[in-house]
Amino acid sequence: MKRVQTAEEREREAKKLRLLEELEDTWLPYLTPKDDEFYQQWQLKYPKLVFREAGSIPEELHKEVPEAFLTLHKHGCLFRDVVRIQGKDVLTPVSRILIGDPGCTYKYLNTRLFTVPWPVKGCTVKYTEAEIAAACQTFLKLNDYLQVETIQALEELAVREKANEDAVPLCMAEFPRAGVGPSCDDEVDLKSRAAYNVTLLNFMDPQKMPYLKEEPYFGMGKMAVSWHHDENLVDRSAVAVYSYSCEGSEDESEDESSFEGRDPDTWHVGFKISWDIETPGLTIPLHQGDCYFMLDDLNATHQHCVLAGSQPRFSSTHRVAECSTGTLDYILERCQLALQNVLNDSDDGDVSLKSFDPAVLKQGEEIHNEVEFEWLRQFWFQGNRYKLCTDWWCEPMTHLEGLWKKMESMTNAVLREVKREGLPVEQRSEILSAILVPLTVRQNLRKEWHARCQSRVVRTLPVQQKPDCRPYWEKDDPSMPLPFDLTDVVSELRGQLLEARS
């Protein structure tokens, strides 16, 4: 079954096509630091972009952070993700790992990543290697540092905006420290917008990726990451990035003036105003230990891309992930809400329900879908990658699967009820109307996830990274109250609903 694009995807694709049509065979202009107008353009059009050269960052971090990157790479902890783009599975050219607050997740391109926890107070994490534990500690230390720097940058931005000053962009230099005095409420707001709860680590060796796409609008060269807005972030929250390109990249690009445009041997980050063909884009070279910050609404109003250099590169991208529906505590609470409708459950797994109120049943089936498709299948689709670093998620996922299995029995109890003789026709119709949509969604998504686990892309993955279609069971499995394939169940429900309405 061909997937139908969402309205947002269709609009985005239409904008892209219109932009390419307007360009025809010409490139949009973009600026590099060697261009005379570069800093003026930055000041006028990109004032919420802050850059810090490596020399202004503590030397201790420059020693520890690269060691942490290399440690995780050595232990094979970074993975290319199989993401979903316009209904197709695509293997990312960049390898990633998510580190952050215990129980947090971060979703991008329809893929939910689960944190390898960093060692925060009050949480015991058992790592598979002492070196991995030390690396996670380092990224927590980097996170704390970047959080302080971000708050200071936001304070300075607030002062400049309040004074309506046309300040020189905060780049290639220390942040100003004086003359800043926000109110208590403002200070709380600034801290919340810099309260980084995860970092998404990235790695790519461009020499092993000969098929990288060309940047389509400006002619900037090979892209490691295409134009995008970072997803799933708290509104107006900042993003901080620490960049580390491996040895060799600096020596090869001493004289950038010999190039027209950006030096293709040096990694760059590119920025543009979304869907704007008038304002020149910016490309900023990224050398070892450089950092940049996207403040306030910059991530919403502008797009950015990462332009590949010639050497391998790591980055640590610190974010305030929007976790209102993305933490372990959240999904456990949702499960408990659904299970409140269980009256009795027997030793054989059968259950009876307290209420057959249509709204209660609908809510229960929607939670059933949420835990299955947003958590269990997302987790197991990524194979056994998380066990390489820690067993932290093993017990919670086993527990979630047990709760999900009880919800299967709850669905079975509802199906028994709609077949019960003597059930008033109107009540039967209301129950069927409440559960038919979530069960149809469940059937369609199970079919989709099962197909994804056998797609051409995943067949190329190493054994440890291959997706596990879980939960999955055969038709006659005595431990399961309902079949995996709900085609017949959904068809029967539709027939019953038509009969009840006739």
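Every residue, even glycine, has its Cβ placed from backbone N, Cα and C.
The annotation substrate binding site is assigned in Swiss-Prot to Arg96, Tyr108, His228, His229, Asp230, Glu231 on the grounds of similarity to another entry. Long-range neighbours of His228 (substrate binding site) (same chain, six or more residues apart, CB within less than 8 Å of its CB): Gln303, His304, Cys305.
Other C-beta atoms found within 10 angstroms of the C-beta of Arg313 (mutagenesis position) number 24, with every protein chain shown included. The feature 2-oxoglutarate binding site is assigned by Swiss-Prot to Asn202, Tyr292, Arg313, Phe314, Ser315, Thr317, Arg319, with similarity to another entry given as support.
Sequence-distant contacts of Asp230 (substrate binding site), defined by Cβ-Cβ distance under 8 angstroms and a gap of at least six in the same chain, are Tyr108, Val239, Met294, Asn299, Thr317, Arg319. Here Swiss-Prot flags His228, Asp230, His304 as Fe cation binding site, drawing on similarity to another entry.
Just so you know, the Cβ of His304 (mutagenesis position) picks up 24 other Cβ atoms within 10 Å once every protein chain is counted. Quoted from Swiss-Prot, the note attached to the mutagenesis of His304 to Ala states: Reduced enzyme activity.
In Swiss-Prot, a published mutagenesis experiment is listed as Arg313 to Ala, annotated Loss of enzyme activity.
Per Swiss-Prot, mutagenesis Ile367 to Ala is noted as: Reduces enzyme activity by about 60%. Secondary structure at Ile367 (mutagenesis position), as computed by DSSP, is helix.
Quoted from Swiss-Prot, the note on mutagenesis experiment Ile367 to Phe is: Alters protein structure and causes an increase in whole body metabolism, leading to a lean phenotype in adult males, but not in females.
Of the residues the record lists as binding 2-oxoglutarate, namely Asn202, Tyr292, Arg313, Phe314, Ser315, Thr317, Arg319, the two whose Cα atoms sit farthest apart are 19 Å from each other. Ranked by Cβ neighbours within 10 A across all protein chains shown, the binding-site residues Arg96, His229, Arg319 are led by Arg319. Considering only the residues assigned to substrate binding, Arg96, Tyr108, His228, His229, Asp230, Glu231, the longest pairwise Cα distance works out to 17 Å.
Taking the binding-site residues Tyr108, Phe314, Thr317 in turn and counting surrounding C-beta atoms within 10 angstroms, the largest count is reached at Phe314. Considering other CB atoms within 10 Å as the measure, the emptiest surroundings among the binding-site residues Asn202, Ser315 are those of Asn202. Tyr292 (2-oxoglutarate binding site) and Ile367 (mutagenesis position) have their C-alpha atoms 39 Å apart, to the nearest angstrom. Cβ proximity to the Fe cation site centre (mean Cβ of His228, Asp230, His304, cutoff 8 Å) flags the following additional same-chain residues: Val225, Trp227, His229, Asn299, Gln303, Cys305.
For Ile367 (mutagenesis position), the same-chain residues lying six or more positions away in sequence with a CB closer than 8 A to its CB are Arg334, Cys335, Leu337, Ala338, Met407.
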